[in-house]
Amino acid sequence: MTENLYTYGIIEQEDLELDVEGVAGAEQVYTVDYKTLSAVVSDIDTTDPERTDEDVEAHNNVLQEVLKHEEERTVVPMSFGMAFKSARTLKGVLRGARRALRSTLNDIEGTVELGVKILGPGDDTVPREEIQENVTDQLADLSINETENDLFTDRLIINKSYLVDFEKRDAFDSAIDDVEAEYDELTIQYTGPWPPYNFVDIHIGAEQQQGGR
């Protein structure tokens, strides 16, 4: 069995096993502990996994399963490709980043990320600025923070990520229902819950990924 570990995210210390397919076809997802932290991992035969659509989807699916496995679990997500030479190497990384990880867990405790895209016909037949202002106002009081994402097509009117408290999730869902009813001629894409990808900033050195000196 390979010793390499692919890492999806960090949670509060917990023994966790998930029956979900991981990156590179991994059949088991489990945790590696360091003090009060647990890394969600699976076995992999490389420390430099190729970024494919299939594996990016698997990475995201695992993180969503971690969130679903127990209501109100907080996850610090890792970006795709974080693989380590051994459990010992991973624990060393957790030791070095422990303060930052603990701070981030505290900052995002009890929250999830929700994505909202609104698409129109891509012309001037809809009042884009009015829609942007109205929807932003409706969702602002139900979220802790928000980020503007790229409007990568002329059809996009809104592309935002919202940081939402677990306790306001139902109210946020209802607000999206109201937006869909008000703008039934537009396409509303509502995704999540996700770990707060757009609201964390954790960096782990490449030399640590490969095992260091």
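Including glycine, each Cβ sits where the backbone N, Cα and C put it.
Quoted from Swiss-Prot, the note on mutagenesis experiment E3 to A is: Small gas vesicles. According to Swiss-Prot, the mutagenesis experiment E14 to A carries the annotation: Long, thin gas vesicles. Under the heading of mutagenesis, Swiss-Prot lists D15 to R and annotates it as follows: Small gas vesicles. Under mutagenesis, Swiss-Prot gives D19 to A or R with this note: Small gas vesicles. Mutagenesis annotation in Swiss-Prot: E65 to A, described as Few, long, thin gas vesicles; the structure shown retains the original residue. Swiss-Prot lists E72 to A or R among its mutagenesis entries, and the accompanying note reads: No gas vesicles. The annotation that Swiss-Prot gives for the mutagenesis experiment R213 to E reads: No gas vesicles.
If you measure from the Cα atom of E3 (mutagenesis position) to that of D15 (mutagenesis position), you get 19 Å. Of all the mutagenesis positions listed (E3, E14, D15, E65, E72), D15 has the fewest other CB atoms within 10 A of its CB. According to its DSSP assignment, E65 (mutagenesis position) is helical.
Note on D19 (mutagenesis position): other Cβ atoms within 10 Å of its Cβ, all shown chains, come to 8. When secondary structure is read from DSSP and collapsed to three states, E14 (mutagenesis position) falls in the coil class. Taking CA atoms as the reference points, E14 (mutagenesis position) and E72 (mutagenesis position) are 14 Å apart. According to its DSSP assignment, D19 (mutagenesis position) is coil.
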